[in-house]
Amino acid sequence: MATEGMILTNHDHQIRVGVLTVSDSCFRNLAEDRSGINLKDLVQDPSLLGGTISAYKIVPDEIEEIKETLIDWCDEKELNLILTTGGTGFAPRDVTPEKFPTFPFCGLQKGATKEVIEREAPGMALAMLMGSLNVTPLGMLSRPVCGIRGKTLIINLPGSKKGSQECFQFILPALPHAIDLLRDAIVKVKEVHDELEDLPSPPPPLSPPPTTSPHKQTEDKGVQCEEEEEEKKDSGVASTEDSSSSHITAAALAAKIPDSIISRGVQVLPRDTASLSTTPSESPRAQATSRLSTASCPTPKQIRRPDESKGVASRVGSLKVQSRCSSKENILRASHSAVDITKVARRHRMSPFPLTSMDKAFITVLEMTPVLGTEIINYRDGMGRVLAQDVYAKDNLPPFPASVKDGYAVRAADGPGDRFIIGESQAGEQPTQTVMPGQVMRVTTGAPIPCGADAVVQVEDTELIRESDDGTEELEVRILVQARPGQDIRPIGHDIKRGECVLAKGTHMGPSEIGLLATVGVTEVEVNKFPVVAVMSTGNELLNPEDDLLPGKIRDSNRSTLLATIQEHGYPTINLGIVGDNPDDLLNALNEGISRADVIITSGGVSMGEKDYLKQVLDIDLHAQIHFGRVFMKPGLPTTFATLDIDGVRKIIFALPGNPVSAVVTCNLFVVPALRKMQGILDPRPTIIKARLSCDVKLDPRPEYHRCILTWHHQEPLPWAQSTGNQMSSRLMSMRSANGLLMLPPKTEQYVELHKGEVVDVMVIGRL
């Protein structure tokens, strides 16, 4: 049997995706599932698809297990998109798309995907094959199948990490619109179709070369950059693309597809492909990206953030699209820092940044942080979102007089006595008979009240007098109590009246609010956008968690912790990786974060070390406004906060200390409240409660945020706060199980410690 599927949720994304890895070796734990894990990252990247991983599973190359999983994810979990990776080659056990015949001359048999799908999507399979063939001739050995089952799109991707990523990018521009079509998202589909109608038809070439084949013409479409097109218009001469530009990637297709289609599907140019050279050391993918560009027009570097509304300018700051191409010179200039690292002896011995009080720093962060714009989402994706509009009921609830209890609909004026039963009214049905004097009708909870009745008597206040011979019907019942008019009946509009405001602008939605939207039939709502957060760690000493330790190296924990902290609050994240202590690398990484995210979080490189260049890069290269560079607090003294305003769009930058505990504490103190404000929460401040100390605590000259575990004792109104032990800022163990931060005052001559049982303020940072 297959390994147990891992179900993940992220309520903030609209496209629910399942990733299915088909591999005997991965299933038996003989190999790592690099392809599946990479696809999950690509799906969740807000600058690409911006989807939610709702299901993930590894199965062996067994056709029945593949089919069982696909059917379950389509019919039961109702996913929007399923990506399979593996089993698409020529090997005997490659049965994901279709199975080879067991005996000669018996014809091609259906495999897992072909047996499951109801309609094929051959265009997507063709796009993957064409793109793969431009990368390697071995692409012809792939047998992908794409198709539809119900409202779910199923895509077969290759088994390798590289191949699956490339094929995912080839089809990415069309995925959001395809899913909108399957979900019958009428508004979004109409917007796209309207934009397609508005697109001008390309003029025919003035004198096409006689050797130009239809295939070549297909490759040429959409490749020219806008600047070159403008030059051609001015000169009145039309030309075709050079034959070397034959690899049509997602980015190239995006140049001719409406933004509403590609808002979640633009290929992002990796940092290491900015150069146009195609040396043998480059990967085939990098070479293919370079071949897309002409000598004067490199691959577009701009991206659009997910769900950007039609006509709204890209929020990419200085990289805002002014033209679809930048020169090689501009790209190289942007990649070099102006920070001088040669004069080590002249570096600062004392920080040039004044100490800022915690209160002032916190107020500054909230004052400088903007509230993001709005977007329209499906109500199912509203968990954790903030409404940007009032929501009104369009119908009464209940829309008919409804019974509150199981019993009998009666005429109150009849009083107690024996009554004939004329039928029944059940929930979901409208009774057609009228209750006359001396009659009653049996009703269930929630059922409509029949005409003529004006009260309900619960079944407990009745006695059955007569039934049918076979016991299947009640014929006569005795009413034992006097009913009053309106008794146990919910009148029309009793719960919600038509036109009533059921949810106000600024409401932070939870499960009840989602249910209320469903109740009133409001399936699309306007909400504030979620901020996209990019996270990176800095330091030459850092290794990825999966790497073996080397002399002088440590594993990077900050990035994982910060990403998890942000994701715990539901915000989409971008992993920028580890960046070395080099101004050029820092500048490139920051530029990438600025182009893809609303908020950039870094850890390390902000203290007084000779390799701490981050503040200089922010100041000298990016011309960011550094609002504070030191905070009078423990831990987190070198915490830095900066903003960057480009073309009317503000980017927020938090440069956090490199010590693990300092990074987590300052993230909770500054970053999380800022993100809450950006998404429109009216009071973004953290929750602070009172608690009693479980032990004596010595005070520090600085205000301290001491990690603790909050627990409640029986019949005591206040929780007790237990210290997590050694509070050294490098000791991440002090954060283990911590759900609160003791907000300790600075030491004075009168107070050098707080004693057990004293009441202190505690900031809640975890589940209680």
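Using N, Cα and C of the backbone, Cβ positions are placed for all residues, glycine too.
Given the structure is predicted, the values throughout are model-derived calculations rather than measurements.
Annotation of the mutagenesis experiment Phe362 to Ala in Swiss-Prot: Reduced GLRB binding. The local packing around Phe362 (mutagenesis position), expressed as other Cβ atoms within 10 Å of its Cβ over all shown chains, amounts to 19.
Swiss-Prot lists Pro745 to Ala among its mutagenesis entries, and the accompanying note reads: Loss of GLRB binding. In the three-state DSSP scheme, Pro745 (mutagenesis position) falls into the coil class. Taking a C-beta cut-off of under 8 angstroms and a sequence separation of 6 or more, Pro745 (mutagenesis position) has the following same-chain neighbours: Leu699, Pro703, Tyr751.
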